[in-house]
Amino acid sequence: MEGQGCCGGGGGKTEMIPTEEALRIVFGVSKRLPPVIVSLYEALGKVLAEDIRAPDPLPPYPASVKDGYAVVASDGPGEYPVITESRAGNDGLGVTVTPGTVAYVTTGGPIPDGADAVVQVEDTKVIGDVSTESKRVKILIQTKKGTDIRRVGCDIEKDATVLTTGERIGASEIGLLATAGVTMVKVYPMPIVAILSTGDELVEPTAGTLGRGQIRDSNRAMLVAAVMQQQCKVVDLGIVRDDRKELEKVLDEAVSSGVDIILTSGGVSMGDRDFVKPLLEEKGKVYFSKVLMKPGKPLTFAEIRAKPTESMLGKTVLAFGLPGNPVSCLVCFNIFVVPTIRQLAGWTSPHPLRVRLRLQEPIKSDPIRPEFHRAIIKWKDNDGSGTPGFVAESTGHQMSSRLLSMRSANALLELPATGNVLSAGSSVSAIIVSDISAFSIDKKASLSEPGSIRKEKKYDEVPGPEYKVAILTVSDTVSAGAGPDRSGPRAVSVVDSSSEKLGGAKVVATAVVPDEVERIKDILQKWSDVDEMDLILTLGGTGFTPRDVTPEATKKVIERETPGLLFVMMQESLKITPFAMLSRSAAGIRGSTLIINMPGNPNAVAECMEALLPALKHALKQIKGDKREKHPKHIPHAEATLPTDTWDQSYKSAYETGEKKEEAGCSCTH
């Protein structure tokens, strides 16, 4: 029997399959649950199963942007009588503002008929006693038609799609549903998960004194909590003894009760009383029972077909026989069960979030099995390379029965099976399994202590790069570990070697994601909005194959397109190969971040960067707000004297000959 907290059994002829293959099998079997209708507040955290359209425009009436006075714009400045007040609801209903009259309006209030502009209160002056019934106001400025009025439907047009199938519902989505008047929502339900532990040695956590050979059941409590964190309904099946008939009865009852997933803990190794796998083979189909991973090798995945009843058609129940060792159990839950829950719940991208980080200390890898090493990761101003980034600290001794190694762990480091020591500062991939600690609190002091002497310059005192660059490799092959990333390192090399030409640019983040729109979109948004990168280069996924979706993901993120950059890259690439015309790259700006899709070919990356270099530095400056023109014959703005003939005169002046040139003014804003 493989008990909790005990070393599991080994042996057997079943071959271990790689983690990636095991996940592929699980995803192939796991099918999205049929949608259900729930109330508005029950929809929180679930995935939308229908498009939501706005039944009404928003705003449904012309509304004031500010507190002020609704006027006829052509009236201009002057004194006017205030004929009504429009605050909310039916205020001002039936009253028409005619030339020579005004109406008081509050922010969000409806604009009375006849008015075509609003003058804010700051640009008006009340005449006489404001308490009198006949009020007059002086309009101090000339306004234009439409000023400070939100037209009908300016936020949301009638029948516009406000939410689409596949979106996960958060607080803002609840607000949009309420805006659209939706009180019942079609969503994909969270799966119902049944949990049981097996083993004669197990007792409830409430047991006061342990008998000889007994241990408290930690796995079941841990799994119940983990499943509840995923917002699933839990069915607690308790502890089942090492008795085949008792275990079979509990499994049959669970399957017939309508659960979607069964999690067992223990009983999946090679002991003579490990009955979980034989029963799963008897009642369904076992897809695998050993995975090439550490910890978690004795993991069983099966599919059970429930018998149809009068109240329920036969359904498929997924079963995971998790290892009995606590750490192995929780690691397998995070690697396999969490993505399965998300898949059943309708997530478009159920895969766990991965990040690149640097090791804070040396770690020896296993020579045979890829390891999911428990670690605590945090963001630091200096990750050891002189730039900000995530760093990882091991939780200590990684024995699979030692639950303390999971304490405070928020990530699983993905260590390759080389048997080598990964030195401190090595870059590795990590799977996020819980909240990441915020930015480090140990900030650099801005002032030195009196009398202190700076003897040497340390890494964390080096000023940051002028422009932060992130490189995203988009590839199913590289993401799955089935091939090396050749484009990413080449792009890093090209950027770093061109740092001076780019105004001090430096690559501070890299990542690899599969060809999936949501995964690409999520990291582009994070790098733009959270990490505030100046330049993001994506590599690959720009061709014609069905999995080439990088442009689609990028277009969902960018706010302003930059077609000129794509034109230049296309021209350069066509000099090399006619197949360059098959590129569907996108480029654009999000906030203060420039995002450019590049080909996945390493040589093409270098060619495209070379083509963009003459203008890229200036582009990055402009995005940051620098409006100075860089035409080689253009007189600098600081030297311009005349305020007119902005470009033409300035340009001609630059070409004039003779001892004295006519000074040309410039007011360029491009």
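In case you wondered, yes, glycine gets a Cβ from its N, Cα and C as well.
No noted substitution is present; original residues retained.
As written in Swiss-Prot, here are the features:
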MUTAGEN   S475 to D  Reduced molybdopterin binding. Loss of adenylation activity
MUTAGEN   D485 to S  Reduced molybdopterin binding. Loss of adenylation activity
BINDING   D485, R486, G541, G600  AMP binding site
MUTAGEN   D515 to H or N  Almost normal molybdopterin binding. Loss adenylation activity
MUTAGEN   T542 to D or N  Loss of molybdopterin binding. Loss of activity
MUTAGEN   T542 to S  Reduced molybdopterin binding. No effect on activity
MUTAGEN   T542 to V  Strongly reduced molybdopterin binding. No effect on activity
MUTAGEN   T542 to A  Strongly reduced molybdopterin binding. Reduced activity
BINDING   T542, G543, S573, G600, E607  substrate binding site
MUTAGEN   R547 to E  No effect on molybdopterin binding. Clear reduction in adenylation activity
MUTAGEN   V557 to G  Impaired folding. Loss of activity
MUTAGEN   S573 to A  Loss of molybdopterin binding. Loss of activity
MUTAGEN   S583 to A  No effect on activity
MUTAGEN   N597 to L  Loss of molybdopterin binding. Loss of activity
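Here the features listed in Swiss-Prot are painted onto the structure.
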residue	record	Cβ neighbours (10 Å)
S475	mutagenesis position	22
R486	AMP binding site	17
D515	mutagenesis position	20
T542	mutagenesis position	22
G543	substrate binding site	16
V557	mutagenesis position	21
S573	mutagenesis position	22
S583	mutagenesis position	21
G600	AMP binding site	22
E607	substrate binding site	20
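T542 (mutagenesis position) has S583 as its nearest neighbour among the recorded positions R486, V557, S583, going by CA to CA distance. When Cα-Cα distances from V557 (mutagenesis position) are compared across the binding-site residues R486, G541, G543, G600, the shortest belongs to G541.
Other Cβ atoms within 10 Å of the Cβ of D485 (mutagenesis position), summed over all protein chains shown, number 20. Take the Cα of G543 (substrate binding site) and measure to each of the recorded positions R486, D515, S583: the nearest one is S583. Taking D515 (mutagenesis position) as the reference point, the recorded positions whose C-alpha atoms are within 10 Å of its C-alpha, out of S475, D485, R486, G541, S573, E607, are S475, G541. DSSP assigns D485 (mutagenesis position) to coil in the three-state reduction, placing it in neither a helix nor a strand. There are 13 other CB atoms within 10 A of the CB of R547 (mutagenesis position), with all protein chains counted. For N597 (mutagenesis position), the same-chain residues 6+ apart in sequence whose C-beta sits under 8 angstroms from its C-beta are T538, G541, T542, T550, P551, T554, S585, A586, A587. Within 8 A of the CB centroid of the AMP site residues D485, R486, G541, G600, the other residues of that chain are T473, V474, S475, V478, S487, G488, L539, G540, N601, P602. In terms of Cα distance, the recorded positions that sit within 10 Å of S573 (mutagenesis position) are E607, chosen from S475, R486, R547, G600, E607. All protein chains shown were included, and the count of other CB atoms within 10 Å of the CB of G541 (AMP binding site) stands at 30. Checking the recorded positions (S475, R547, E607) against G600 (AMP binding site) with a 10 Å Cα-Cα cut-off leaves S475. Taking only the Cα positions, the spacing between S583 (mutagenesis position) and R547 (mutagenesis position) is 14 angstrom.
For the pair formed by R547 (mutagenesis position) and E607 (substrate binding site), distance between Cα atoms is given as 24 Å, rounded to the nearest Å.
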